Amino acid sequence: MKYFTLALTLLFLLLINPCKDMNFAWAESSEKVERASPQQAKYCYEQCNVNKVPFDQCYQMCSPLERS
């Protein structure tokens, strides 16, 4: 019973106070990711939509990044 209560408490805390990085679990460290193809960029924007990420953050993450 203790473990069940603990698990429910942890789940509740995760639901009400999600970690910022968890929203971008499908990306690398909440930073811009180099997108090699339009399909990858489309997938990135779709994931932003699913995770309800604001457009400006999504644009920063999904737009291609020139690496120097």
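Keep in mind that glycine also has a Cβ here, set from the backbone N, Cα and C atoms.
Record features, source Swiss-Prot:
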type: MUTAGEN; residues: Gln39 to Ala; note: No change in cell-penetrating properties
type: MUTAGEN; residues: Gln40 to Ala; note: No change in cell-penetrating properties
type: MUTAGEN; residues: Lys42 to Ala; note: Decrease in ability penetrate membranes
type: MUTAGEN; residues: Arg67 to Ala; note: No change in cell-penetrating properties
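Features as recorded by Swiss-Prot, highlighted on the structure.
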residue : record               : contacts (Cβ under 8 Å, 6+ apart)
Gln39   : mutagenesis position : none
Gln40   : mutagenesis position : none
Lys42   : mutagenesis position : none
